[in-house]
Amino acid sequence: MSTEHVDHKTIARFAEDKVNLPKVKADDFREQAKRLQNKLEGYLSDHPDFSLKRMIPSGSLAKGTALRSLNDIDVAVYISGSDAPQDLRGLLDYLADRLRKAFPNFSPDQVKPQTYSVTVSFRGSGLDVDIVPVLYSGLPDWRGHLISQEDGSFLETSIPLHLDFIKARKRAAPKHFAQVVRLAKYWARLMKQERPNFRFKSFMIELILAKLLDNGVDFSNYPEALQAFFSYLVSTELRERIVFEDNYPASKIGTLSDLVQIIDPVNPVNNVARLYTQSNVDAIIDAAMDAGDAIDAAFYAPTKQLTVTYWQKVFGSSFQG
């Protein structure tokens with residue numbers, strides 16, 4: 001096995017040039033999200049009984065796993081009060097109305113309810129902030145209920161605990177855990193473009209890689225870490241239950257009949273992969289097998305040109321070695 005032609009540094013350079021959200025852009029996005037937070041906090045200080053209690057950045061930007069293709073920010077808003085609607089449409093309209101009150105300088109068309117969130121648009125930058133409502137009743141750790149984008153059900157969650165979960169893995173593998181997550185997400189994004197039946201949630205990718213890290217996989221060599229990821233998908237066929245005990249004992253998880261079982265590290269009754277079918281699994285395994293075979297072939301390719309050709313099967317034509 002050789003990484004003479006494409007090695008860890010080559011993949012790291014590709015990630016910096018093509019995969020990662022540039023730091024300047026990430027800082028700008030965070031600054032705009034912070035402005036919204038500050039506006040809400042200022043409004044709350046003058047209106048302490050206001051139903052919107054806290055705004056917390058969530059999603060890939062907050063986790064540090066955002067791709068270069070990111071063009072909006074995910075933010076959770078905690079809503080308290082008995083008058084908050086319990087149905088999706090009503091809740092989003094309610095949230096939009098409250099946001100317009102908290103941000104009076106925004107015109108009505110800059111605050112628009114969407115399918116599962118309310119989008120706040122910044123005119124100057126063209127940036128959109130997707131604000132997701134979380135119903136909050138005062139539970140510790142900011143545990144509340146958000147609406148599942150898969151089936152519209154209410155799920156208990158804690159944005160701070162989710163962020164702490166990722167931070168713990170980033171501490172265990174500084175720089176490298178987040179980078180391997182971004183590389184795997186980039187691959188999955190490419191597969192979605194190339195393969196019509198392919199679906200693979202970013203949250204599932206994060207949790208699978210977190211489990212591999214917890215199990216001792218070395219993330220400091222990107223070709224080998226990616227190969228470990230693809231090998232895991234193929235060897236387990238996603239039939240291995242993935243559980244974390246950061247916030248609850250594994251014994252809290254009951255018997256499940258779901259095909260794929262990747263349990264939310266904050267909520268033991270939420271299987272984040274519960275809707276994945278055998279067809280979905282087959283598509284992931286087929287793509288992972290092709291990627292793993294390509295990396296294997298790249299390790300033994302006699303020339304740089306051939307090595308790059310194999311890596312392009314993983315990362316597409318933008319990979320030039």
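We number each residue from 1, going along the chain as drawn.
Using the three backbone atoms N, Cα and C, a Cβ is placed for every residue, glycine included.
So, quick note: what you're seeing has the original residues, none of the substitutions.
R30 to A appears in Swiss-Prot as a published mutagenesis result, with the remark: Prevents formation of second messenger, decreased DNA-binding. Sequence-distant contacts (6 or more apart, same chain, Cβ under 8 Å) of R30 (mutagenesis position) comprise P57, L61.
Quoted from Swiss-Prot for the published mutagenesis R54 to A: Prevents formation of second messenger. DSSP assigns R54 (mutagenesis position) to a strand segment in the three-state reduction.
K63 (ATP binding site) has a Cβ environment of 22 other Cβ atoms inside 10 Å. Residues or ranges marked as ATP binding site by Swiss-Prot on the basis of experimental evidence: K63, D74, H162, K185, K201, S202, F203, N270.
According to Swiss-Prot, the Mg(2+) binding site annotation covers D72, D74. Just so you know, the Cβ of D74 (ATP binding site) picks up 21 other Cβ atoms within 10 Å once every protein chain is counted. According to DSSP, D74 (ATP binding site) is assigned to a strand segment.
Counting only same-chain residues at least 6 apart in sequence, those with a Cβ under 8 Å from the Cβ of K170 (mutagenesis position) are G64, F177, A178. For the mutagenesis experiment K170 to A, the note given by Swiss-Prot reads: Prevents formation of second messenger.
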K185 (ATP binding site) - helix vs strand vs coil (DSSP): helix
Cα separation, D72 (Mg(2+) binding site) to S202 (ATP binding site) (Å, whole number): 16
Rounded distance in angstrom between the Cα atoms of K201 (ATP binding site) and D72 (Mg(2+) binding site): 17
Secondary structure at S202 (ATP binding site), reduced by DSSP to three states: helix
Position of peak Cβ density within 10 Å, selected from the binding-site residues H162, K201: H162
Greatest inter-residue Cα distance in Å for the ATP-binding set K63, D74, H162, K185, K201, S202, F203, N270: 22
